[in-house]
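*Asks:* Structure provided below as C-alpha coordinates; questions to follow.
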Amino acid sequence: MAGRRLNLRWALSVLCVLLMAETVSGTRGSSTGAHISPQFPASGVNQTPVVDCRKVCGLNVSDRCDFIRTNPDCHSDGGYLDYLEGIFCHFPPSLLPLAVTLYVSWLLYLFLILGVTAAKFFCPNLSAISTTLKLSHNVAGVTFLAFGNGAPDIFSALVAFSDPHTAGLALGALFGAGVLVTTVVAGGITILHPFMAASRPFFRDIVFYMVAVFLTFLMLFRGRVTLAWALGYLGLYVFYVVTVILCTWIYQRQRRGSLFCPMPVTPEILSDSEEDRVSSNTNSYDYGDEYRPLFFYQETTAQILVRALNPLDYMKWRRKSAYWKALKVFKLPVEFLLLLTVPVVDPDKDDQNWKRPLNCLHLVISPLVVVLTLQSGTYGVYEIGGLVPVWVVVVIAGTALASVTFFATSDSQPPRLHWLFAFLGFLTSALWINAAATEVVNILRSLGVVFRLSNTVLGLTLLAWGNSIGDAFSDFTLARQGYPRMAFSACFGGIIFNILVGVGLGCLLQISRSHTEVKLEPDGLLVWVLAGALGLSLVFSLVSVPLQCFQLSRVYGFCLLLFYLNFLVVALLTEFGVIHLKSM
(Lines of atoms letter the chains of each structure in order from A and count residues from 1; the text may use other names and numbers.)
(Lines give C-alpha, C1' and ligand atoms only; values in the text may rest on other atoms or scores of the structure.)
Protein backbone atom coordinates (compact mmCIF):
# COMPACT_ATOMS: atom_id res chain seq x y z
CA MET A 1 0.00 0.00 0.00
CA ALA A 2 2.82 2.42 0.89
CA GLY A 3 4.52 1.76 -2.40
CA ARG A 4 1.32 2.47 -4.21
CA ARG A 5 0.68 5.68 -2.32
CA LEU A 6 4.27 6.66 -2.87
CA ASN A 7 3.80 6.80 -6.57
CA LEU A 8 0.29 8.10 -6.68
CA ARG A 9 0.81 11.71 -5.91
CA TRP A 10 2.75 12.81 -8.91
CA ALA A 11 0.42 13.06 -11.77
CA LEU A 12 -0.44 16.26 -13.40
CA SER A 13 2.81 18.11 -12.95
CA VAL A 14 2.44 19.17 -16.55
CA LEU A 15 -1.09 20.35 -15.89
CA CYS A 16 0.13 22.05 -12.77
CA VAL A 17 2.85 23.79 -14.75
CA LEU A 18 0.19 25.10 -17.10
CA LEU A 19 -1.79 26.21 -14.10
CA MET A 20 1.23 27.98 -12.70
CA ALA A 21 1.72 29.76 -15.99
CA GLU A 22 -1.77 31.17 -15.86
CA THR A 23 -1.80 31.79 -12.14
CA VAL A 24 1.50 33.55 -11.71
CA SER A 25 1.41 35.56 -14.90
CA GLY A 26 -2.06 36.69 -14.00
CA THR A 27 -1.12 37.48 -10.45
CA ARG A 28 1.45 39.96 -11.62
CA GLY A 29 -0.23 41.25 -14.66
CA SER A 30 -3.64 42.17 -13.47
CA SER A 31 -3.07 44.02 -10.27
CA THR A 32 -0.41 46.41 -11.34
CA GLY A 33 -2.64 49.36 -10.96
CA ALA A 34 -4.18 48.20 -7.76
CA HIS A 35 -1.30 49.30 -5.59
CA ILE A 36 -0.34 52.51 -7.40
CA SER A 37 -1.64 55.54 -5.61
CA PRO A 38 -2.23 58.95 -7.18
CA GLN A 39 0.82 60.04 -9.05
CA PHE A 40 1.72 63.20 -7.19
CA PRO A 41 5.23 63.66 -5.89
CA ALA A 42 5.62 63.46 -2.18
CA SER A 43 6.03 66.67 -0.34
CA GLY A 44 9.65 67.33 0.45
CA VAL A 45 10.90 64.31 -1.45
CA ASN A 46 13.05 64.48 -4.52
CA GLN A 47 10.94 62.06 -6.51
CA THR A 48 12.44 60.16 -9.43
CA PRO A 49 10.67 57.63 -11.68
CA VAL A 50 12.24 54.71 -9.81
CA VAL A 51 14.07 55.02 -6.50
CA ASP A 52 15.36 52.09 -4.46
CA CYS A 53 12.57 51.44 -1.98
CA ARG A 54 15.08 50.62 0.75
CA LYS A 55 15.97 54.31 0.95
CA VAL A 56 12.66 55.03 2.64
CA CYS A 57 14.18 54.56 6.09
CA GLY A 58 16.60 57.43 5.40
CA LEU A 59 13.77 59.92 4.88
CA ASN A 60 11.95 62.02 7.40
CA VAL A 61 9.14 60.18 9.14
CA SER A 62 6.56 62.52 7.62
CA ASP A 63 7.73 61.73 4.08
CA ARG A 64 7.88 57.95 4.27
CA CYS A 65 4.23 57.19 3.59
CA ASP A 66 4.11 59.40 0.49
CA PHE A 67 7.36 57.87 -0.73
CA ILE A 68 5.95 54.34 -0.38
CA ARG A 69 2.73 55.24 -2.17
CA THR A 70 4.30 57.12 -5.10
CA ASN A 71 7.53 55.22 -5.72
CA PRO A 72 7.03 52.43 -8.31
CA ASP A 73 9.82 50.37 -6.74
CA CYS A 74 7.74 50.02 -3.57
CA HIS A 75 4.67 48.60 -5.31
CA SER A 76 4.09 44.87 -4.91
CA ASP A 77 2.20 43.61 -7.93
CA GLY A 78 -0.06 40.82 -6.76
CA GLY A 79 -1.17 39.75 -3.33
CA TYR A 80 -3.98 40.96 -1.14
CA LEU A 81 -2.17 43.17 1.39
CA ASP A 82 0.21 46.08 0.90
CA TYR A 83 2.70 45.35 3.66
CA LEU A 84 4.97 48.33 3.03
CA GLU A 85 2.06 50.74 3.22
CA GLY A 86 0.94 49.03 6.40
CA ILE A 87 4.31 49.58 8.06
CA PHE A 88 4.98 53.14 6.98
CA CYS A 89 1.44 54.54 6.71
CA HIS A 90 -0.59 52.79 9.41
CA PHE A 91 1.96 52.12 12.16
CA PRO A 92 3.66 55.05 13.89
CA PRO A 93 7.48 54.85 14.02
CA SER A 94 7.37 54.03 17.73
CA LEU A 95 5.39 50.86 16.95
CA LEU A 96 7.72 49.65 14.19
CA PRO A 97 8.98 46.73 16.35
CA LEU A 98 5.37 45.66 16.88
CA ALA A 99 4.67 45.81 13.14
CA VAL A 100 7.76 43.74 12.37
CA THR A 101 6.78 41.20 15.04
CA LEU A 102 3.31 40.87 13.55
CA TYR A 103 4.74 40.48 10.06
CA VAL A 104 7.19 37.78 11.17
CA SER A 105 4.41 35.93 12.98
CA TRP A 106 2.22 36.10 9.88
CA LEU A 107 5.18 34.90 7.80
CA LEU A 108 5.64 31.86 10.01
CA TYR A 109 1.93 31.11 9.81
CA LEU A 110 2.07 31.38 6.01
CA PHE A 111 4.83 28.78 5.99
CA LEU A 112 2.54 26.57 8.07
CA ILE A 113 -0.26 27.13 5.56
CA LEU A 114 2.06 26.19 2.70
CA GLY A 115 3.13 22.99 4.42
CA VAL A 116 -0.37 21.86 5.40
CA THR A 117 -1.84 22.61 1.99
CA ALA A 118 0.93 20.88 0.06
CA ALA A 119 1.20 17.78 2.25
CA LYS A 120 -2.44 17.08 3.06
CA PHE A 121 -4.38 18.38 0.07
CA PHE A 122 -2.16 19.11 -2.93
CA CYS A 123 -0.09 15.90 -2.86
CA PRO A 124 -3.00 13.51 -2.14
CA ASN A 125 -4.93 14.88 -5.10
CA LEU A 126 -1.86 14.46 -7.29
CA SER A 127 -1.79 10.88 -6.04
CA ALA A 128 -5.38 10.30 -7.07
CA ILE A 129 -4.83 11.89 -10.47
CA SER A 130 -1.72 9.78 -11.00
CA THR A 131 -3.74 6.66 -10.25
CA THR A 132 -6.45 7.75 -12.65
CA LEU A 133 -3.92 8.38 -15.42
CA LYS A 134 -2.14 5.07 -14.65
CA LEU A 135 1.33 6.60 -14.76
CA SER A 136 4.37 4.39 -14.27
CA HIS A 137 6.42 4.65 -11.10
CA ASN A 138 9.48 6.03 -12.85
CA VAL A 139 7.75 8.81 -14.76
CA ALA A 140 5.73 9.80 -11.74
CA GLY A 141 8.72 9.63 -9.41
CA VAL A 142 10.96 12.19 -11.05
CA THR A 143 8.22 14.58 -12.13
CA PHE A 144 4.99 14.67 -10.20
CA LEU A 145 6.13 13.63 -6.75
CA ALA A 146 9.05 16.03 -7.07
CA PHE A 147 6.59 18.76 -7.92
CA GLY A 148 4.23 17.82 -5.12
CA ASN A 149 7.01 17.87 -2.54
CA GLY A 150 8.59 21.03 -3.92
CA ALA A 151 5.36 22.94 -4.46
CA PRO A 152 6.14 25.72 -1.93
CA ASP A 153 9.60 26.25 -3.44
CA ILE A 154 8.32 26.26 -7.01
CA PHE A 155 5.42 28.58 -6.28
CA SER A 156 7.66 30.98 -4.38
CA ALA A 157 10.17 31.00 -7.24
CA LEU A 158 7.49 31.56 -9.88
CA VAL A 159 5.96 34.42 -7.93
CA ALA A 160 9.35 36.02 -7.27
CA PHE A 161 10.61 35.66 -10.86
CA SER A 162 7.44 37.21 -12.21
CA ASP A 163 8.44 40.57 -10.69
CA PRO A 164 11.86 42.10 -11.51
CA HIS A 165 11.96 43.60 -8.02
CA THR A 166 11.96 40.16 -6.38
CA ALA A 167 13.95 38.07 -8.88
CA GLY A 168 16.89 38.17 -6.48
CA LEU A 169 14.64 36.65 -3.84
CA ALA A 170 13.97 33.66 -6.10
CA LEU A 171 17.66 33.13 -6.88
CA GLY A 172 18.59 33.50 -3.23
CA ALA A 173 15.91 31.01 -2.18
CA LEU A 174 16.82 28.42 -4.83
CA PHE A 175 20.56 28.70 -4.23
CA GLY A 176 20.12 29.00 -0.47
CA ALA A 177 17.89 25.94 -0.33
CA GLY A 178 20.44 24.10 -2.48
CA VAL A 179 23.27 24.88 -0.07
CA LEU A 180 21.08 24.05 2.92
CA VAL A 181 19.89 20.72 1.56
CA THR A 182 23.26 19.54 0.21
CA THR A 183 25.07 20.40 3.45
CA VAL A 184 22.82 20.57 6.52
CA VAL A 185 20.26 17.98 5.44
CA ALA A 186 22.74 15.63 3.75
CA GLY A 187 25.16 16.03 6.64
CA GLY A 188 22.46 15.45 9.22
CA ILE A 189 21.44 12.22 7.48
CA THR A 190 24.96 10.82 7.62
CA ILE A 191 25.33 11.87 11.26
CA LEU A 192 22.09 10.16 12.23
CA HIS A 193 22.78 7.00 10.23
CA PRO A 194 26.10 6.42 8.40
CA PHE A 195 25.53 4.35 5.27
CA MET A 196 26.85 3.19 1.92
CA ALA A 197 25.71 5.52 -0.86
CA ALA A 198 24.57 4.22 -4.26
CA SER A 199 27.30 5.25 -6.67
CA ARG A 200 25.43 5.62 -9.97
CA PRO A 201 22.48 7.64 -8.66
CA PHE A 202 24.88 9.82 -6.70
CA PHE A 203 27.03 10.65 -9.72
CA ARG A 204 24.00 11.16 -11.93
CA ASP A 205 22.20 13.54 -9.60
CA ILE A 206 25.20 15.57 -8.53
CA VAL A 207 26.44 16.02 -12.11
CA PHE A 208 23.03 17.20 -13.29
CA TYR A 209 22.77 19.57 -10.37
CA MET A 210 26.25 20.95 -11.01
CA VAL A 211 25.29 21.59 -14.64
CA ALA A 212 22.15 23.42 -13.48
CA VAL A 213 24.16 25.55 -11.06
CA PHE A 214 26.76 26.33 -13.73
CA LEU A 215 24.04 27.41 -16.16
CA THR A 216 22.55 29.66 -13.51
CA PHE A 217 25.99 31.12 -12.84
CA LEU A 218 26.35 31.92 -16.54
CA MET A 219 22.85 33.37 -16.56
CA LEU A 220 23.79 35.73 -13.74
CA PHE A 221 27.04 36.66 -15.47
CA ARG A 222 25.16 37.53 -18.67
CA GLY A 223 22.57 39.48 -16.68
CA ARG A 224 19.69 38.39 -18.88
CA VAL A 225 17.62 35.35 -19.73
CA THR A 226 16.37 34.78 -23.24
CA LEU A 227 13.61 32.47 -24.39
CA ALA A 228 16.21 29.92 -25.50
CA TRP A 229 17.78 29.86 -22.04
CA ALA A 230 14.43 29.43 -20.30
CA LEU A 231 13.47 26.58 -22.61
CA GLY A 232 16.95 25.12 -22.13
CA TYR A 233 16.36 24.83 -18.39
CA LEU A 234 13.11 22.96 -18.93
CA GLY A 235 14.72 20.83 -21.64
CA LEU A 236 17.54 19.88 -19.28
CA TYR A 237 15.02 18.66 -16.75
CA VAL A 238 13.27 16.58 -19.41
CA PHE A 239 16.66 15.09 -20.25
CA TYR A 240 17.19 14.35 -16.56
CA VAL A 241 13.84 12.56 -16.39
CA VAL A 242 14.71 10.47 -19.44
CA THR A 243 18.10 9.64 -17.91
CA VAL A 244 16.53 8.51 -14.65
CA ILE A 245 14.04 6.31 -16.49
CA LEU A 246 16.77 4.72 -18.60
CA CYS A 247 19.05 4.20 -15.60
CA THR A 248 16.25 2.58 -13.66
CA TRP A 249 15.31 0.36 -16.60
CA ILE A 250 18.94 -0.76 -16.97
CA TYR A 251 19.22 -1.31 -13.23
CA GLN A 252 16.11 -3.46 -13.15
CA ARG A 253 17.25 -5.49 -16.15
CA GLN A 254 20.53 -6.20 -14.41
CA ARG A 255 18.69 -7.35 -11.33
CA ARG A 256 16.26 -9.47 -13.29
CA GLY A 257 16.83 -13.08 -12.49
CA SER A 258 18.30 -12.23 -9.11
CA LEU A 259 17.10 -14.07 -6.05
CA PHE A 260 15.95 -10.76 -4.59
CA CYS A 261 12.77 -9.15 -5.84
CA PRO A 262 13.27 -5.58 -6.98
CA MET A 263 11.66 -2.82 -5.03
CA PRO A 264 8.57 -1.26 -6.61
CA VAL A 265 10.41 2.04 -6.52
CA THR A 266 14.19 1.94 -6.28
CA PRO A 267 16.17 4.46 -4.26
CA GLU A 268 17.60 5.70 -7.55
CA ILE A 269 14.44 7.52 -8.49
CA LEU A 270 13.27 8.80 -5.15
CA SER A 271 12.81 12.50 -4.88
CA ASP A 272 12.59 14.89 -1.95
CA SER A 273 11.57 12.75 1.01
CA GLU A 274 8.90 10.70 -0.68
CA GLU A 275 8.63 8.06 2.00
CA ASP A 276 7.80 10.57 4.63
CA ARG A 277 5.21 12.10 2.36
CA VAL A 278 3.67 8.66 2.09
CA SER A 279 3.64 8.33 5.83
CA SER A 280 2.21 11.82 6.10
CA ASN A 281 -0.53 11.09 3.61
CA THR A 282 -1.27 7.76 5.21
CA ASN A 283 -1.70 9.26 8.63
CA SER A 284 -3.29 12.55 7.71
CA TYR A 285 -6.82 13.17 6.69
CA ASP A 286 -7.72 9.51 6.71
CA TYR A 287 -11.23 10.70 7.30
CA GLY A 288 -13.03 7.40 7.11
CA ASP A 289 -10.78 5.56 9.56
CA GLU A 290 -10.25 8.46 11.94
CA TYR A 291 -13.87 9.06 12.68
CA ARG A 292 -15.40 5.64 12.11
CA PRO A 293 -17.94 4.97 14.87
CA LEU A 294 -17.93 1.83 17.01
CA PHE A 295 -21.49 0.95 16.06
CA PHE A 296 -22.55 1.25 12.47
CA TYR A 297 -25.74 3.12 11.81
CA GLN A 298 -27.20 5.22 9.07
CA GLU A 299 -25.82 8.71 9.47
CA THR A 300 -27.84 11.72 8.52
CA THR A 301 -26.59 14.19 5.95
CA ALA A 302 -25.82 16.72 8.68
CA GLN A 303 -23.80 14.17 10.66
CA ILE A 304 -21.77 13.23 7.60
CA LEU A 305 -21.03 16.88 6.91
CA VAL A 306 -19.98 17.63 10.50
CA ARG A 307 -17.76 14.56 10.66
CA ALA A 308 -16.13 15.35 7.32
CA LEU A 309 -15.38 18.93 8.37
CA ASN A 310 -13.85 17.93 11.70
CA PRO A 311 -10.04 18.25 11.40
CA LEU A 312 -9.39 16.85 14.88
CA ASP A 313 -9.00 13.19 15.82
CA TYR A 314 -9.95 13.13 19.49
CA MET A 315 -8.32 9.75 20.16
CA LYS A 316 -5.05 10.94 18.67
CA TRP A 317 -5.35 14.21 20.58
CA ARG A 318 -5.44 12.40 23.94
CA ARG A 319 -2.26 10.42 23.34
CA LYS A 320 -0.15 13.14 21.70
CA SER A 321 2.43 15.39 23.37
CA ALA A 322 1.85 18.97 24.44
CA TYR A 323 4.04 20.22 21.57
CA TRP A 324 1.91 18.35 19.02
CA LYS A 325 -1.26 19.73 20.59
CA ALA A 326 0.05 23.29 20.50
CA LEU A 327 0.98 22.98 16.84
CA LYS A 328 -2.36 21.36 16.08
CA VAL A 329 -4.19 24.32 17.59
CA PHE A 330 -2.50 26.60 15.07
CA LYS A 331 -3.27 24.17 12.25
CA LEU A 332 -6.96 23.75 13.03
CA PRO A 333 -8.23 26.97 11.37
CA VAL A 334 -6.18 26.25 8.24
CA GLU A 335 -7.25 22.62 8.08
CA PHE A 336 -10.91 23.50 8.58
CA LEU A 337 -10.78 26.13 5.82
CA LEU A 338 -9.04 23.71 3.46
CA LEU A 339 -11.47 20.90 4.28
CA LEU A 340 -14.29 23.27 3.44
CA THR A 341 -12.79 24.44 0.13
CA VAL A 342 -10.60 21.60 -1.20
CA PRO A 343 -11.96 18.13 -2.06
CA VAL A 344 -9.60 15.20 -1.55
CA VAL A 345 -9.95 11.89 -3.40
CA ASP A 346 -8.35 8.76 -1.94
CA PRO A 347 -8.41 5.77 -4.35
CA ASP A 348 -7.11 3.46 -1.62
CA LYS A 349 -10.35 3.68 0.34
CA ASP A 350 -13.49 1.79 -0.45
CA ASP A 351 -15.52 4.98 -0.62
CA GLN A 352 -12.60 6.96 -2.16
CA ASN A 353 -13.23 9.58 0.54
CA TRP A 354 -16.65 10.34 -0.92
CA LYS A 355 -18.65 12.55 1.45
CA ARG A 356 -21.78 13.52 -0.43
CA PRO A 357 -22.85 16.67 1.47
CA LEU A 358 -19.31 18.04 1.68
CA ASN A 359 -18.41 17.18 -1.91
CA CYS A 360 -21.58 18.86 -3.13
CA LEU A 361 -20.65 21.89 -1.07
CA HIS A 362 -17.24 21.79 -2.74
CA LEU A 363 -18.92 22.22 -6.12
CA VAL A 364 -20.03 25.66 -4.96
CA ILE A 365 -17.14 26.78 -2.76
CA SER A 366 -14.12 25.45 -4.69
CA PRO A 367 -14.90 27.26 -7.98
CA LEU A 368 -15.60 30.39 -5.93
CA VAL A 369 -12.17 30.11 -4.31
CA VAL A 370 -10.60 29.62 -7.74
CA VAL A 371 -12.03 32.83 -9.21
CA LEU A 372 -11.28 34.82 -6.04
CA THR A 373 -7.63 33.69 -5.84
CA LEU A 374 -6.77 33.59 -9.54
CA GLN A 375 -4.99 36.83 -10.43
CA SER A 376 -5.49 38.05 -6.86
CA GLY A 377 -9.26 38.09 -7.32
CA THR A 378 -9.31 40.18 -10.49
CA TYR A 379 -11.33 37.59 -12.39
CA GLY A 380 -13.78 37.14 -9.53
CA VAL A 381 -14.80 40.79 -9.23
CA TYR A 382 -14.90 41.43 -12.98
CA GLU A 383 -18.43 42.37 -14.01
CA ILE A 384 -19.86 40.65 -17.06
CA GLY A 385 -21.45 43.30 -19.22
CA GLY A 386 -20.89 45.76 -16.40
CA LEU A 387 -23.75 44.17 -14.45
CA VAL A 388 -23.02 40.79 -12.85
CA PRO A 389 -19.69 39.91 -11.20
CA VAL A 390 -18.07 36.65 -12.24
CA TRP A 391 -18.22 35.27 -8.71
CA VAL A 392 -22.02 35.54 -8.71
CA VAL A 393 -22.24 33.53 -11.94
CA VAL A 394 -19.88 30.94 -10.47
CA VAL A 395 -21.98 30.59 -7.33
CA ILE A 396 -25.19 30.17 -9.34
CA ALA A 397 -23.66 27.58 -11.67
CA GLY A 398 -22.01 25.74 -8.78
CA THR A 399 -25.25 25.64 -6.82
CA ALA A 400 -27.11 24.16 -9.77
CA LEU A 401 -24.43 21.50 -10.31
CA ALA A 402 -24.29 20.71 -6.59
CA SER A 403 -28.07 20.26 -6.45
CA VAL A 404 -28.06 17.83 -9.36
CA THR A 405 -25.15 15.90 -7.84
CA PHE A 406 -26.76 15.72 -4.42
CA PHE A 407 -30.05 14.26 -5.66
CA ALA A 408 -28.41 11.98 -8.23
CA THR A 409 -25.98 10.29 -5.81
CA SER A 410 -26.08 8.43 -2.52
CA ASP A 411 -24.08 8.66 0.69
CA SER A 412 -22.74 5.12 0.54
CA GLN A 413 -21.55 4.84 -3.07
CA PRO A 414 -19.20 7.30 -4.82
CA PRO A 415 -20.43 8.39 -8.24
CA ARG A 416 -18.77 7.17 -11.41
CA LEU A 417 -17.15 10.55 -12.07
CA HIS A 418 -15.94 11.06 -8.52
CA TRP A 419 -12.33 11.09 -9.76
CA LEU A 420 -13.01 14.52 -11.28
CA PHE A 421 -13.03 15.93 -7.75
CA ALA A 422 -9.29 15.21 -7.61
CA PHE A 423 -8.74 17.69 -10.44
CA LEU A 424 -10.92 20.26 -8.70
CA GLY A 425 -9.05 19.70 -5.44
CA PHE A 426 -5.71 19.93 -7.21
CA LEU A 427 -6.65 23.23 -8.84
CA THR A 428 -8.02 24.74 -5.64
CA SER A 429 -5.10 23.67 -3.45
CA ALA A 430 -2.61 24.90 -6.06
CA LEU A 431 -4.21 28.33 -6.01
CA TRP A 432 -4.20 28.38 -2.22
CA ILE A 433 -0.47 27.60 -2.30
CA ASN A 434 0.12 30.28 -4.90
CA ALA A 435 -1.78 32.85 -2.84
CA ALA A 436 0.22 32.00 0.28
CA ALA A 437 3.50 32.04 -1.65
CA THR A 438 2.67 35.49 -3.04
CA GLU A 439 2.13 36.83 0.46
CA VAL A 440 5.39 35.22 1.63
CA VAL A 441 7.36 36.94 -1.12
CA ASN A 442 5.71 40.30 -0.41
CA ILE A 443 6.35 40.07 3.33
CA LEU A 444 10.00 39.14 2.82
CA ARG A 445 10.48 42.05 0.47
CA SER A 446 8.86 44.38 3.00
CA LEU A 447 11.15 43.13 5.77
CA GLY A 448 14.09 43.65 3.43
CA VAL A 449 13.06 47.28 2.96
CA VAL A 450 12.70 47.84 6.70
CA PHE A 451 16.07 46.31 7.57
CA ARG A 452 17.74 47.41 4.31
CA LEU A 453 18.54 43.82 3.40
CA SER A 454 18.90 42.58 -0.14
CA ASN A 455 16.37 40.17 -1.58
CA THR A 456 19.15 37.64 -2.03
CA VAL A 457 20.00 37.39 1.66
CA LEU A 458 16.31 37.11 2.54
CA GLY A 459 15.94 34.34 -0.01
CA LEU A 460 18.96 32.34 1.15
CA THR A 461 17.90 32.60 4.80
CA LEU A 462 14.22 33.03 5.67
CA LEU A 463 12.65 31.81 2.44
CA ALA A 464 15.07 28.90 2.02
CA TRP A 465 14.71 27.84 5.64
CA GLY A 466 10.95 28.14 5.63
CA ASN A 467 10.49 26.11 2.46
CA SER A 468 13.10 23.47 3.36
CA ILE A 469 12.43 22.83 7.03
CA GLY A 470 9.65 20.33 6.35
CA ASP A 471 11.72 18.28 3.92
CA ALA A 472 14.66 18.39 6.35
CA PHE A 473 12.60 16.83 9.13
CA SER A 474 11.16 14.33 6.67
CA ASP A 475 14.61 13.21 5.54
CA PHE A 476 15.89 13.03 9.11
CA THR A 477 12.91 10.85 10.01
CA LEU A 478 13.71 8.53 7.10
CA ALA A 479 17.31 8.28 8.27
CA ARG A 480 16.30 7.43 11.83
CA GLN A 481 13.93 4.77 10.51
CA GLY A 482 16.80 3.08 8.68
CA TYR A 483 16.43 4.55 5.18
CA PRO A 484 19.41 6.94 4.94
CA ARG A 485 20.13 6.13 1.29
CA MET A 486 16.59 7.01 0.34
CA ALA A 487 16.78 10.29 2.25
CA PHE A 488 20.20 11.15 0.81
CA SER A 489 18.96 10.54 -2.72
CA ALA A 490 16.01 12.82 -2.02
CA CYS A 491 18.38 15.67 -1.14
CA PHE A 492 19.52 15.95 -4.75
CA GLY A 493 16.49 14.76 -6.70
CA GLY A 494 14.16 17.41 -5.32
CA ILE A 495 16.48 20.41 -5.65
CA ILE A 496 17.26 19.53 -9.27
CA PHE A 497 13.58 19.88 -10.05
CA ASN A 498 13.31 23.10 -8.06
CA ILE A 499 16.18 24.94 -9.73
CA LEU A 500 15.54 23.80 -13.30
CA VAL A 501 11.78 24.19 -13.28
CA GLY A 502 11.77 27.15 -10.90
CA VAL A 503 14.23 29.22 -12.95
CA GLY A 504 13.14 27.94 -16.36
CA LEU A 505 9.41 28.28 -15.88
CA GLY A 506 9.67 31.50 -13.87
CA CYS A 507 11.68 33.21 -16.62
CA LEU A 508 9.47 31.71 -19.32
CA LEU A 509 6.37 33.23 -17.73
CA GLN A 510 8.03 36.62 -17.47
CA ILE A 511 9.14 36.47 -21.12
CA SER A 512 5.70 35.37 -22.33
CA ARG A 513 4.07 38.26 -20.51
CA SER A 514 6.51 41.05 -21.37
CA HIS A 515 7.68 39.68 -24.76
CA THR A 516 11.22 40.69 -23.82
CA GLU A 517 14.14 38.91 -22.23
CA VAL A 518 14.38 38.83 -18.44
CA LYS A 519 16.88 41.28 -16.99
CA LEU A 520 18.73 40.14 -13.88
CA GLU A 521 20.43 42.56 -11.54
CA PRO A 522 22.51 40.58 -9.01
CA ASP A 523 22.62 42.06 -5.51
CA GLY A 524 26.34 42.79 -5.62
CA LEU A 525 28.91 40.34 -4.35
CA LEU A 526 26.46 38.27 -2.31
CA VAL A 527 24.95 36.48 -5.30
CA TRP A 528 28.38 35.35 -6.42
CA VAL A 529 29.23 34.20 -2.90
CA LEU A 530 26.02 32.19 -2.88
CA ALA A 531 26.61 30.61 -6.28
CA GLY A 532 30.23 29.87 -5.42
CA ALA A 533 29.29 28.27 -2.10
CA LEU A 534 26.76 25.99 -3.76
CA GLY A 535 29.30 24.99 -6.40
CA LEU A 536 31.97 24.33 -3.76
CA SER A 537 29.62 22.19 -1.67
CA LEU A 538 28.85 20.04 -4.71
CA VAL A 539 32.52 19.74 -5.65
CA PHE A 540 33.34 18.78 -2.07
CA SER A 541 30.78 15.97 -2.13
CA LEU A 542 31.77 14.89 -5.64
CA VAL A 543 35.39 14.47 -4.52
CA SER A 544 35.02 13.30 -0.93
CA VAL A 545 32.28 10.69 -1.38
CA PRO A 546 34.24 8.53 -3.88
CA LEU A 547 37.35 8.93 -1.72
CA GLN A 548 35.36 7.36 1.11
CA CYS A 549 34.42 4.50 -1.23
CA PHE A 550 30.84 5.79 -0.90
CA GLN A 551 30.81 4.83 2.78
CA LEU A 552 29.48 8.04 4.28
CA SER A 553 30.56 8.58 7.87
CA ARG A 554 29.69 11.02 10.61
CA VAL A 555 32.91 12.91 9.93
CA TYR A 556 31.63 13.70 6.44
CA GLY A 557 28.36 14.92 7.93
CA PHE A 558 30.07 17.22 10.42
CA CYS A 559 32.25 18.62 7.63
CA LEU A 560 29.12 19.52 5.67
CA LEU A 561 27.58 21.24 8.69
CA LEU A 562 30.79 23.20 9.26
CA PHE A 563 30.78 24.21 5.60
CA TYR A 564 27.26 25.62 5.91
CA LEU A 565 28.08 27.57 9.06
CA ASN A 566 31.11 29.12 7.37
CA PHE A 567 29.04 29.94 4.30
CA LEU A 568 26.35 31.60 6.40
CA VAL A 569 28.92 33.73 8.24
CA VAL A 570 30.57 34.81 4.98
CA ALA A 571 27.19 35.58 3.39
CA LEU A 572 26.06 37.75 6.30
CA LEU A 573 29.41 39.55 6.49
CA THR A 574 29.14 40.22 2.77
CA GLU A 575 25.60 41.52 3.12
CA PHE A 576 26.62 43.99 5.84
CA GLY A 577 29.65 45.19 3.92
CA VAL A 578 32.36 43.71 6.14
CA ILE A 579 33.55 41.62 3.19
CA HIS A 580 33.60 43.58 -0.03
CA LEU A 581 35.49 44.11 -3.24
CA LYS A 582 36.43 47.53 -4.47
CA SER A 583 35.27 46.65 -7.97
CA MET A 584 31.82 45.69 -6.66
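From the backbone N, Cα and C atoms, a Cβ is placed for every residue, glycine too.
Nothing has been swapped: the model has the original residues at all the noted spots.
Because the structure is a prediction, the values reported are computed rather than measured.
Grabbed the feature section from Swiss-Prot, which reads as follows:
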{"type": "MUTAGEN", "residues": "N149 to A", "note": "Lithium-selective; displays reduced calcium:sodium antiporter activity while retaining almost normal calcium:lithium antiporter activity"}
{"type": "MUTAGEN", "residues": "P152 to A", "note": "Lithium-selective; displays markedly reduced calcium:sodium antiporter activity while retaining almost normal calcium:lithium antiporter activity"}
{"type": "MUTAGEN", "residues": "D153 to A", "note": "Lithium-selective; displays markedly reduced calcium:sodium antiporter activity while retaining almost normal calcium:lithium antiporter activity"}
{"type": "MUTAGEN", "residues": "G176 to A", "note": "Non-selective; displays similar reduction of calcium:sodium and calcium:lithium antiporter activities"}
{"type": "MUTAGEN", "residues": "S258 to D", "note": "Phosphomimetic mutant; prevents calcium overload"}
{"type": "MUTAGEN", "residues": "N467 to Q", "note": "Lithium-selective; displays markedly reduced calcium:sodium antiporter activity while retaining normal calcium:lithium antiporter activity"}
{"type": "MUTAGEN", "residues": "N467 to A", "note": "Has no effect on calcium:sodium antiporter activity"}
{"type": "MUTAGEN", "residues": "S468 to T", "note": "Lithium-selective; displays markedly reduced calcium:sodium antiporter activity while retaining almost normal calcium:lithium antiporter activity"}
{"type": "MUTAGEN", "residues": "D471 to E", "note": "Non-selective; displays reduction of both calcium:sodium and calcium:lithium antiporter activities"}
{"type": "MUTAGEN", "residues": "D471 to A", "note": "Sodium-selective; has little effect on calcium:sodium antiporter activity while displaying markedly reduced calcium:lithium antiporter activity"}
{"type": "MUTAGEN", "residues": "N498 to A", "note": "Non-selective; displays similar reduction of calcium:sodium and calcium:lithium antiporter activities"}
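On this model, are these features tucked inside or out on the surface, and what's nearby?
*Replies:* Contacts of P152 (mutagenesis position) defined by a Cβ separation under 8 A and a same-chain sequence distance of 6+ are given as F111, L114, G115, A118, I433, A437, G466, N467, in order along the sequence.
Proximity of D153 (mutagenesis position) to non-local residues of its own chain (separation of 6 or more, Cβ distance below 8 Å) is seen for A173, L174, A177, N467, S468, N498, G502, given in sequence order.
The Cβ neighbour count for G176 (mutagenesis position), using a 10 Å radius over every protein chain in view, is 28.
DSSP assigns N467 (mutagenesis position) to a helix in the three-state reduction. With a 10 A radius on its CB, N467 (mutagenesis position) counts 30 other CB atoms from all the protein chains.
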*Asks:* Can you give me the Cα-Cα distance between D471 (mutagenesis position) and G176 (mutagenesis position) in Å, rounded to a whole number?
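*Replies:* A Cα-Cα distance of 14 Å.
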*Asks:* What is the one among the mutagenesis positions S468, N498 whose Cβ has the most other Cβ atoms less than or equal to 10 Å away?
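*Replies:* That would be N498, with the highest Cβ count within 10 Å.
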*Asks:* Can you tell me whether DSSP puts D153 (mutagenesis position) in helix, strand or coil?
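*Replies:* Looking at the DSSP assignment, D153 (mutagenesis position) belongs to a helix.
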